[in-house]
Amino acid sequence: MIIIGIDEAGRGPVLGPMVVCAFAIEKEREEELKKLGVKDSKELTKNKRAYLKKLLENLGYVEKRILEAEEINQLMNSINLNDIEINAFSKVAKNLIEKLNIRDDEIEIYIDACSTNTKKFEDSFKDKIEDIIKERNLNIKIIAEHKADAKYPVVSAASIIAKAERDEIIDYYKKIYGDIGSGYPSDPKTIKFLEDYFKKHKKLPDIARTHWKTCKRILDKSKQTKLIIE
């Protein structure tokens, strides 16, 4: 039986993408993940995550979805972040099931739930994959929990790959934009980068999530200044 873990990295930052990853492995091989020292990606160093990512990609089956800031900005005009995440989670799950050509079988899917209502999150996710369940005659057990990345090795694996992938993207951004900080809205370096960029270019960078309060504050401040000048 195949087990799948799904998690994301970069849900909260004001800069950069959200990376969603589904990781699958045969249930009887789950012990191999524990032997690798797989755990919550936030407890691992950046170098350790990068090292484990390579090992995990060779050990199991991986499907990723990278939602750049521009796509998140566009999607948030019509749906909220939870819906964006559920859509991405269901997409990687379905892609992985198709890639592995799983039919007439049992699957367990473990998810790190973003919503405060884990049951609602679980039901929404199941609705999104209902078509592939029927089409392929699958018996699927879904476990959606908070901090699943700290409880289930298969989710930890997905978390590590997603986080390491995002680390690489942020490093690339730093080569282009300079010191952008951590990308989190509470980071003074990130706030300064956004303010300085806006001051110089009269717009926010493409890597900024415009629906976040940090960006809205900069845009609102600019509008108020313009009104005062006029």
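Placed from the backbone N, Cα and C atoms, the Cβ positions cover glycine too.
The domain 'RNase H type-2' annotation in Swiss-Prot covers 1-224.
DSSP assigns D7 (mutagenesis position) to a strand in the three-state reduction. According to Swiss-Prot, the mutagenesis experiment D7 to N carries the following note: Reduces activity 800-fold.
Annotated divalent metal cation binding site per Swiss-Prot: D7, E8, D112, in sequence order, evidence recorded as similarity to another entry. Under the DSSP three-state reduction, D112 (mutagenesis position) is assigned to strand.
Listed in Swiss-Prot is the mutagenesis experiment E8 to Q, annotated as follows: Reduces activity 700-fold. For E8 (mutagenesis position), the same-chain residues 6+ apart in sequence whose C-beta sits under 8 angstroms from its C-beta are M18, V19, V20, C21, E85, A88, F89, D112, C114, A162.
A mutagenesis experiment is reported in Swiss-Prot for this position, D112 to N, and the note states: Reduces activity 600-fold.
What Swiss-Prot says about the mutagenesis result for D149 to N is this: Reduces activity 800-fold. When Cβ atoms from all protein chains are considered, those within 10 Å of D149 (mutagenesis position) total 31, not counting its own.
Around D7 (mutagenesis position), the C-beta neighbours below 8 angstroms that are at least 6 residues distant in the chain are V20, C21, I111, D112, A148, D149, V155, A158, S159, A162.
A simple way to gauge crowding: the CB of D112 (mutagenesis position) has 26 other CB atoms within 10 angstroms, across all the protein chains here. Mean predicted confidence for the domain 'RNase H type-2' (1-224): the pLDDT average there is 94. Neighbours of the divalent metal cation site: apart from D7, E8, D112, residues of the same chain with C-beta atoms within 8 angstroms of the site's C-beta centroid are I6, A9, V20, C21, F89, I111, C114, A148, D149, V155, A158, S159, A162.
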